[in-house]
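Undergrad: This is the feature table in Swiss-Prot:
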DOMAIN    115-134  domain 'SAP 1'
DOMAIN    264-278  domain 'SAP 2'
MUTAGEN   CYS328 to Ala  Loss of E3 ubiquitin protein ligase activity
MUTAGEN   HIS342 to Ala  Loss of E3 ubiquitin protein ligase activity
Amino acid sequence: MKAGATSMWASCCGLLNEVMGTGAVRGQQSAFAGATGPFRFTPNPEFSTYPPAATEGPNIVCKACGLSFSVFRKKHVCCDCKKDFCSVCSVLQENLRRCSTCHLLQETAFQRPQLMRLKVKDLRQYLILRNIPIDTCREKEDLVDLVLCHHGLGSEDDMDTSSLNSSRSQTSSFFTRSFFSNYTAPSATMSSFQGELMDGDQTSRSGVPAQVQSEITSANTEDDDDDDDEDDDDEEENAEDRNPGLSKERVRASLSDLSSLDDVEGMSVRQLKEILARNFVNYSGCCEKWELVEKVNRLYKENEENQKSYGERLQLQDEEDDSLCRICMDAVIDCVLLECGHMVTCTKCGKRMSECPICRQYVVRAVHVFKS
C-alpha cells in the first residue's frame, strides 16, 4: 500500500514539474524537507531550476527612426544608399523606394545653390548613410563639396555603364538591319514585278479604252486628294485642340476692346458670347444675335456707370483723407499748433504732441479752431 502511494505521489510531482516548472514544486518541497517516508522528494536531474533563456535573433531596426520592423511597419531598402528603412521613413517614387534623406537631396538635382539651402543635419546623414567619413568637415561648404564629389563619382560610373549599353545596342541594331536588308530587297523586287503583272492582266481583261480609263483615274485621284485635304484639316484642328500651346493663341474679346456702343454691332456671335461669359452673364436663353447685342449694350452701360461712380468715390475719399488728423486718422483737423502754426492734428492729438510732426518745432500750445 505504501509503495503504491509513493509511486502515485512521484507521478503527480512530475506533472507539476512539467506544467508549473521546477521552481514552484521546489517551494512546496521545502515544507516537507524534514519529512520521512513517502513525502520525501528527490531532485530530478532532467529539469533545471531556472527556465532556459530565450534565444534572441538579430534586432533589425529602421536607420532613420530606430523602430523595429513589424507587419504595420514594413522594411524597405533604399535604392540609393542600400540601407533598411520603414515605410514611414521612405518615399515611393517611380516604382523606386528612397529614404527621406536621399529623396531630399535627389530633389535638389545636386546643384550647389540648392544644396547650400539644406540643413547640415541632412547633409551629414546623407554622407553617414554612404559610410563617408566627415571628421575633417568643419563648415557647411565642406559637406556640400564632399556630397558633390561623391555624386560625381557615382554619375561617372552610371555614364560608363550607360555608354557600354548604348554601344552594345547600336552594334546589335547594325547587324540586325544588315541581316534583314539582304532578305527584304529581293522580296520588294518580286512584289513590284507581281504588281506590274496584275496591272497588265486587268487592262487586258477590261475592254475599256485607255482615254476613258485615264479620265476615270484622274477623277478618282482628284476626289481622293480632296478627301485627304479635308482629313488633314480635321487632323490639324484636332492637333490644335489637343496642343493649344503649339498654335497661336487667339485673343478673347473683352469689354475693354469696346470704345463705344457702335462697336458692339460689328462683333461676331462668338465674340459677344465671350464678353458675356467673361463678365458672368448668362446667355443660355438667347437664340438670335440681337438678343446678345442687347445684353452686351446693357453690360457696357453698367460698366461705364460703375467706373464713373468709382472715380467719384475715390475723389471724395481723397478729400476726406485730406481733412483727417494725421495722427489718429479718425477725427477732423481742428487744431493749430503754436508757435509753428501748422494744422495737421485734431485737438485731442495736438494737446498730446510735444513737437510738431512736420517741422519738429516745440509745441507751446494747441489752439482749437472752428471751420465755417
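Yeah, the Cβs are placed from backbone N, Cα and C, and that goes for glycine too.
Situate these features within the shown structure.
TA: Same-chain neighbours of the domain 'SAP 1' (115-134): 63, 78, 81, 83, 99, 101-102, 104-105, 108, 140-141, 143-144, 146-148, 150, counting only residues six or more beyond its ends whose CB sits under 8 Å from a CB of the stretch.
Helix first, then strand, then coil: DSSP counts for the domain 'SAP 2' (264-278) stand at 12 helix, 0 strand, 3 coil.
For CYS328 (mutagenesis position), the count of additional Cβ atoms within 10 Å of its Cβ stands at 11 [all protein chains shown].
All protein chains included, HIS342 (mutagenesis position) registers 18 other Cβ atoms within 10 Å of its own Cβ.
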Undergrad: Helix, strand or coil at CYS328 (mutagenesis position), per DSSP?
TA: coil
Undergrad: Mind tallying the domain 'SAP 1' (115-134) by DSSP state, helix then strand then coil?
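TA: The counts are 12 helix, 0 strand, 8 coil.
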Undergrad: Could you round the CA separation between HIS342 (mutagenesis position) and CYS328 (mutagenesis position) to a whole angstrom and send it over?
TA: 16
